[in-house]
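Chemist: Take a look at this one; I'll ask things after.
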Amino acid sequence: MNEQSQAKSPDTLRAMVAGTLANFQHPTLKHNLTTLKALHHVAWMDDTLHVELVMPFVWNSAFEVLKEQCSADLLRITGAKAIDWKLSYNIATLKRVKNQPGINGVKNIIAVSSGKGGVGKSSTAVNLALALAAEGAKVGVLDADIYGPSIPTMLGAEDQRPTSPDGTHMAPIMSHGLATNSIGYLVTDDNAMVWRGPMASKALMQMLQETLWPDLDYLVLDMPPGTGDIQLTLAQNIPVTGAVVVTTPQDIALIDAKKGIVMFEKVEVPVLGIVENMSMHICSNCGHHEPIFGTGGAQKLAEKYHTQLLGQMPLHISLREDLDRGTPTVVSRPESEFTAIYRELADRVAAQLYWQGEVIPGEIAFRAV
């Protein structure tokens, strides 16, 4: 231990680290890390500064930014030769719509919705779920798009069928680390679902409540597109924590996205923000970026309804090819720029869920990542 470090008490070291962290700013932080009480542990050993943070939402991508921006300052002011960073989670269980009772084992339900089909809602839901898992969370997906259940195909699990360990409940299908269920596991491609709204809604509620979900931090709910009876019924009856609305920059998609936001507001489901999908087409040959569906629409929509633009997702052939193969980009290309974008989206969604919500005491589980 050098003289500089000997002169520092544990309280002094902690104050130095806390002061540096207090200056760190990031889109996922409504308040700074010190105010959030994220600094869990500071220690000194063999000229190495050990810093552990505990966050109430997934934050791994932002954590990498923190290390990059703050390490040099901490080395300079503490005299340490190295820093050992550690991130752990206390994933918070947040208040559900209308204080409904939760689903056994599930902390938070995130509804992914769109006002119309064809905007990439399901692909966004799948990659968001995988990105949340990649950030360190326990995640599940329920495919509520009963008339077009595409999640099994996107996850390469279309040939699997759920089992019932007790004759009453279904065990979820595990795929790429996600616990999943879908009406697509129960019917063949040749059998179209012709149920009316009430029957479809009842079936989906049964799937949600009678699936033996493992302990999940986040359950991503891939909603049916549109704002009709079935969507309204699901939004009213499922204990959702928050909703994400997916759109494209195209004017007609934005019109329908408005309807989705208004629907959630009417049933008192917090809208976490908007995801602008296909915001930029990227040529696979030359890399040229072109906004073929227009620009700026989702940002204006977010401002009008006082919500967040959570992310702008590109349109690239590899994203489609990966889904067609049943190996979404987040798992098949973990180091790609597209995966980085989805992981940043996951951080923003989880953070917005936390900042907009109300923590339910006694429903927080500690877990290191």
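Here the Cβ of each residue, glycine as well, is placed from N, Cα and C on the backbone.
None of the substitutions listed is reflected here, since the structure keeps the original residues.
Straight out of Swiss-Prot:
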type    : residues                                                       : note
BINDING : Gly115, Lys116, Gly117, Gly118, Val119, Gly120, Lys121, Ser122 : ATP binding site
MUTAGEN : Lys116 to Ala                                                  : Hydrolyzes ATP and can bind an Fe-S cluster, but cluster transfer is compromised
MUTAGEN : Lys121 to Ala                                                  : Hydrolyzes ATP and can bind an Fe-S cluster, but cluster transfer is compromised
MUTAGEN : Ser122 to Ala                                                  : Can bind and transfer an Fe-S cluster, but has no detectable ATPase activity
MUTAGEN : Ser182 to Ala                                                  : Can bind and transfer an Fe-S cluster, but has no detectable ATPase activity
MUTAGEN : Cys283 to Ala                                                  : Can hydrolyze ATP and transfer an Fe-S cluster
MUTAGEN : Cys286 to Ala                                                  : Can hydrolyze ATP and transfer an Fe-S cluster
Chemist: Nearest to Gly117 (ATP binding site) in three-dimensional space, by Cα, is which of the mutagenesis positions Ser182, Cys283, Cys286?
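Modeler: So, of the listed mutagenesis positions, the one sitting closest to Gly117 (ATP binding site) is Ser182.
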Chemist: Could you find out if DSSP has Gly118 (ATP binding site) as helix, strand or coil?
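Modeler: Going by the DSSP assignment, Gly118 (ATP binding site) belongs to neither helix nor strand, so it counts as coil.
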Chemist: Can you check what DSSP calls Cys286 (mutagenesis position), collapsed to helix, strand or coil?
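Modeler: Assignment for Cys286 (mutagenesis position) reads coil.
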Chemist: Could you check the recorded positions Val119, Cys283 and say which one's CB has the fewest neighbouring CB atoms inside 10 Å?
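Modeler: Comparing Cβ neighbour counts within 10 Å for the recorded positions Val119, Cys283 gives Cys283.
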Chemist: Would you mind listing, in sequence order, the residues at least six apart from Gly118 (ATP binding site) in the same chain with a Cβ closer than 8 Å to its Cβ?
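Modeler: Sequence-distant Cβ neighbours: Pro225.
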Chemist: Report the nearest neighbour of Lys116 (mutagenesis position) in space among the mutagenesis positions Ser122, Ser182, Cys283, Cys286, comparing Cα positions.
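Modeler: Nearest by Cα distance to Lys116 (mutagenesis position): Ser122.
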Chemist: Cβ-Cβ under 8 Å from Lys121 (mutagenesis position), same chain, 6 or more residues apart: which ones?
Modeler: Val112, Ser113, Ser114, Asp145, Asp222, Met223, Pro225, Val246, Asn277
Chemist: Using a 10 angstroms cut-off on Cβ to Cβ distances, just flag whichever of Gly115, Gly117, Gly120 is the loneliest among these binding-site residues.
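Modeler: Each of the binding-site residues Gly115, Gly117, Gly120 was scored; lowest Cβ tally within 10 Å is Gly117.
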Chemist: Taking only same-chain residues 6+ apart in sequence, whose CB is under 8 Å from that of Ser122 (mutagenesis position), what do you get?
Modeler: Asp143, Asp145, Ser150, Ile151, Met154, Asp222
